[in-house]
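Annotated features, as they stand in Swiss-Prot:
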type	residues	note
DOMAIN	1-126	domain 'Peptidase C39'
DOMAIN	155-437	domain 'ABC transmembrane type-1'
VARIANT	P351 to S	In strain: Serotype T10 / PH252
DOMAIN	469-704	domain 'ABC transporter'
BINDING	G503, R504, S505, G506, S507, G508, K509, S510	ATP binding site
Amino acid sequence: MEANHQRNDLGLVALTMLAQYHNISLNPEEIKHKFDLDGKGLSLTSWLLAAKSLALKAKHIKKEISRLHLVNLPALVWQDNGKHFLLVKVDTDNNRYLTYNLEQDAPQILSQDEFEACYQGQLILVTSRASVVGQLAKFDFTWFIPAVIKYRKIFLETLIVSIFLQIFALITPLFFQVVMDKVLVHRGFSTLNIITVALAIVIIFEIVLSGLRTYVFSHSTSRIDVELGAKLFRHLLSLPISYFENRRVGDTVARVRELDQIRNFLTGQALTSVLDLLFSFIFFAVMWYYSPKLTLVILGSLPFYILWSIFISPILRRRLDDKFARSADNQAFLVESVTAINMIKAMAVAPQMTDTWDKQLASYVSSSFRVTVLATIGQQGVQLIQKTVMVINLWLGAHLVISGDLSIGQLIAFNMLSGQVIAPVIRLAQLWQDFQQVGISVTRLGDVLNSPTEQYQGKLSLPEIKGDISFKNIRFRYKPDAPTILNNVNLEIRQGEVIGIVGRSGSGKSTLTKLLQRFYIPENGQVLIDGHDLALADPNWLRRQIGVVLQDNVLLNRSIRENIALSDPGMPMERVIYAAKLAGAHDFISELREGYNTIVGEQGAGLSGGQRQRIAIARALVNNPKILIFDEATSALDYESEHIIMQNMQKICQGRTVILIAHRLSTVKNADRIIVMEKGEIVEQGKHHELLQNSNGLYSYLHQLQLN
């Protein structure tokens, strides 16, 4: 009845869905009580106020249909008749609109005519304030500005050294001019000796300062590199589960590896080349003093360098993008193949996998070759411009010398100065190509760093958990356009109660526990522990007090003791052994040569499946959590190991709330209460013998199947 009542107020339904899209939980009844004062549904003004109260930034606009593709979606299409709906995507190529019908609770694809018939020109754009802050602080090249400011003293030292290097670069051509025009003409050997010694001193200082500049600059960029690497890893571990579930492992690894490209660019000659280019204005002034005509030739060549880069860059960027995509595909396929090596060998499908790898590798090599060819063409184009300018300067300079407007020494000095000007330009042309690749790397890495971390409406570290759990009117789906996983689930679990949850695959059993761990926020309703809404709780505080054992558990490449004491490496050995005994793992650990110091290998490869599972159970128990979740935890155990754990179950459950999810009904038959789920709803609940009395019930049906 309550859900139907909410469905009548489509504005409230839309607000609930958009809030969930932005990882914000709300209580519809509370919103209705505060903002729907006349009981007729949310008005436009009250809707905007309600959104603001949820830390959402909402704006009412009027937009023509032809410009809808420019707005941020999803957005709410506001209708004066109350028949609001969500606009999810605009397909401009096919003139189609992906919408979400709030009344029918289903996505719809509308044609141009159908959309025009129901669109009244009013939109409400919605974004979270956290998203706005995130956009302002998004990862791009501006991220390095605070780092430059932080290490401004070091960069100032680099700038000072660069000034001296440019002065030395300016002095050297003057020495050559004096030698050509004065020393050779007047046969001044003493002057020649003085100039030679001075030039040698300048060269020594130039070499020392150049090396010092490279050292100081590399040292500062290495610090920035460490900061970026640390920030990247912290951010990666703070991302929500949904980020990893929607991306391939290899793709994520490939994006993280793009840090190497950025590192190489920064620690190279990028910024030093820019500094050298800035000092070129001084060289131009000296060159103009020597010969305005020759200087104009040099200046006239600069637009050609720029135009050539403008022509090459878009093509190069597209090819680099394609190269990265193929590299990410290869990385993902390689990770998948290594992870599934047992299956590949067991099914003897190595030839098929090799064939797929060969095709993908060939595509990557071809894409990489196209990038190399285009980069080579770009470099050769720059060389062509440089050589052409050199020939023109040689011809024009010779004419000026012959006509007496320029001395030979001045011509040589001018050519040396022009080399000092053109060299940074050529380096920048090469760096511009590198910059295109780094731009791709920044974009790819930004997919990680710009993704919002787990968000919540506060960081409430509540008191120690007692164990009362409440699911109220829970409605949940993993995506707005995905099927409903949980529908109007209401469940009360008392402190210290042992609850078994059974049902067919896909009935929503594991999803309940994910909501309890706050991996996701329900679309509607509340999850409470000891009366506290988990939407307001600090996820780390919550998860430290919940023990979880899954069907497939991952062990780290460390010792058994370190794996069990993962959350508290300094815990006493007695606690580790006690947890291992409860999990039935102590006996087999004692038989190992290194005992608790045995390294388990990557993902626990050095142990059997049952042994890994028992260590995972010990890891969940070692912190004495007040809530314990067993999600098919014993399904991978042999009967003897399962028997040991079931014998210890009374001790395991003592003083804590336990949720047992199982397909094997024998695992849950002694539970205080058994919850039976079907298609996201609770269809039965009671004790084992009570449920068997209903011969037409799902539990009896599953029990009969297992008996047979």
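Including glycine, each Cβ sits where the backbone N, Cα and C put it.
Features recorded in Swiss-Prot, as mapped to the structure shown.
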| residue | record | Cβ neighbours (10 Å) |
| --- | --- | --- |
| P351 | variant position | 8 |
| G503 | ATP binding site | 23 |
| R504 | ATP binding site | 15 |
| S505 | ATP binding site | 7 |
| G506 | ATP binding site | 14 |
| S507 | ATP binding site | 22 |
| G508 | ATP binding site | 24 |
| K509 | ATP binding site | 22 |
| S510 | ATP binding site | 18 |
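Separating the Cα atoms of K509 (ATP binding site) and P351 (variant position) is a whole-number distance of 39 Å. Those residues of the chain, other than G503, R504, S505, G506, S507, G508, K509, S510, with a C-beta within 8 angstroms of the mean position of the ATP site C-beta atoms are M677. Here the domain 'Peptidase C39' (1-126) has a mean pLDDT of 80 out of 100. Under the three-state DSSP scheme, K509 (ATP binding site) falls in the helix class. Separating the Cα atoms of S505 (ATP binding site) and P351 (variant position) is a whole-number distance of 33 Å.
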